[in-house]
Amino acid sequence: MRLFREIAANDPGPTGRMKNMKTFTTALATGVLALCPLAALADSSDPIVIPIHNWSSQIVMSNVVGQIFEEMGVAVEFVTTDSQAVYESVRLGDVTLELEVWEGAFGASFRAALEKGGIVDVGDHDAVTREDWWYPMWTKDACPGLPDWKALNDCAAVFATAETGDKGRYLDGPVDWLKHGKERVEALGMNFEVINAGSAAALWAEIGAAEADKRPVVVFNWTPNFAEAVWPGEFVEFPEWVDGCDKDPAVGPNPDALYDCGNPATGYLKKAAWEGMEAKWPDAYAVLTRISFTNPQIAEMAKLVDVDEMEPDEAAEAWLEANEDVWRPWLDG
C-alpha cells in the first residue's frame, strides 16, 4: 500500500507545481520487485520524508529516489523545505534525507548539523561540483581579460545597467542559497552590485535574454546542470579557495575580510540522512548508501525539466526507464 502526500514545490520557474506521483509501467515495476530481494523485507510503514527545493536536478533526483523506494514497498512523502534549514530538519528527524548536499552552497549548514548530531553523512555522489560567478562565451568578446576576476572588475562598466548605475550588474542565486556575493564584492573591492535572482529559472531567463543580441552578462551558475550544454561558458577565476576563507579574515588576499576567494573548484555532492533512518528503514537506507549519480546524469535530469519541459515526476520516470542499468545494481546490492 502506498502512502503519499505531496506539497507543491515553490519554484516559480519552469519546474511548476508537481503533479501526483505516477507509478512505473507494469513491466518495469514487476521486474524490479521480482529481482530485488529488498522488496520482500520489512521497513517501517511510516513514510520516508524527502525534501523538495528550488532547482530542477534536486527535484527530479528526489522523485527518482522516491519512486525507487515506493517500488520497494516503502511509503514516501515529499515536502517543500528551505534548502539551508533542511539540515536541521534532517537532524531532528522531521525530514529523512537530503540527496544534494552541495559543498559550496550548503557545506556550512551541513557541517553545523553534523556537529550537533542526529544527521549522518551517507557518502558522495560520483559528481564533482562547482558553484560560482559565470559568463556565456560571447561575454568574453566585450571583456577579453576573462576569466580573471581582476579583468572582470576592470570591465565593470560593460555590465552596468539602469538598475546598477555605473556599477556592473551580477545576478546571484536566490537569497536562501547563501552565496555571499555581496560579501565577496566588498572584500575584493569590486565595482559591482549584486542582485539576487528569485529562482534558478530567473538565472536561465537572464542568459536566454542576453543571447539574442550577445549582451555581456555575469550570473551565478553551477555544474552539473543542463546549462553547460546549451550555453558554453566559463567560471570567473577568483583567488583560489582555501579552507577558512569563510571563517578567518587572515585566510585569503584581504586580511580584513571573509569571502575574499572563490568557491571550491572541485566541490563534493553528498547525501545525508537522519541518524535513525538505518534502524527504521534498513532496506531503503542500504539502497541510499549505494546511490551515486554522475555529472552527466544530473545534467540530464535537469534538462528533462528545464529544456524538455516535463513535469518532475514524469522526468524521473523517463530517467529511470532509460537508465535501468544504472539503478538496478543499487537494488540488487
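Every residue gets a Cβ built from N, Cα and C, even glycine.
The model shown is predicted, which means the values in this text are computed figures rather than measured ones.
Residues or ranges marked as trimethylamine N-oxide binding site by Swiss-Prot: W55, W102, E131, W177, W222. Feature annotation from Swiss-Prot assigns Ca(2+) binding site to P249, V251, N254, A257, D260; the stated evidence is experimental evidence. Under its mutagenesis annotations, Swiss-Prot gives W55 to F the following note: Significant decrease in the TMAO-binding affinity. Under mutagenesis, Swiss-Prot gives W55 to A with this note: Nearly complete abrogation of the TMAO-binding affinity. In Swiss-Prot, a published mutagenesis experiment is listed as W102 to F, annotated Significant decrease in the TMAO-binding affinity. According to Swiss-Prot, the experimentally introduced change W102 to A is described as follows: Nearly complete abrogation of the TMAO-binding affinity. Listed in Swiss-Prot is the mutagenesis experiment F106 to A, annotated as follows: Decrease in the TMAO-binding affinity. Among the mutagenesis experiments that Swiss-Prot reports, E131 to A is described with the note: Nearly complete abrogation of the TMAO-binding affinity. W177 to F appears in Swiss-Prot as a published mutagenesis result, with the remark: Significant decrease in the TMAO-binding affinity. Here the residue is the original one, while Swiss-Prot reports the published mutagenesis W222 to F with the comment Decrease in the TMAO-binding affinity.
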Integer Å value for the Cα distance linking W222 (mutagenesis position) with E131 (mutagenesis position) is 4
Given the Ca(2+) site P249, V251, N254, A257, D260, its other Cβ neighbours within 8 Å of the Cβ centroid, in chain order, are A187, C245, D248, A250, G252, P253, P255, D256, L258, Y259, C261
Here the Cα-Cα span from W102 (mutagenesis position) to A257 (Ca(2+) binding site), rounded to a whole number of angstrom, reaches 24
Rounded Cα distance, in Å, between W177 (mutagenesis position) and F106 (mutagenesis position) is 7
Surrounding the recorded trimethylamine N-oxide site, with Cβ no more than 8 Å from the Cβ centroid of W55, W102, E131, W177, W222 and those residues left out, we find G104, A105, T129, G173, K179, F220
DSSP output for D260 (Ca(2+) binding site) maps to coil
Candidates W55, F106, E131 (mutagenesis positions); nearest Cα to D260 (Ca(2+) binding site) turns out to be E131
Same-chain residues at least 6 apart in sequence with Cβ under 8 Å of the Cβ of P249 (Ca(2+) binding site), in sequence order, are P255, D256, A257, L258
Reading the DSSP string in three states, the entry for W102 (mutagenesis position) is strand
The rounded CA-CA distance in Å from N254 (Ca(2+) binding site) to W55 (mutagenesis position) is 33
CA pair V251 (Ca(2+) binding site) / E131 (mutagenesis position), Å rounded to integer, equals 20
Between the C-alpha atoms of E131 (mutagenesis position) and W55 (mutagenesis position), the distance in angstrom, to the nearest integer, is 13
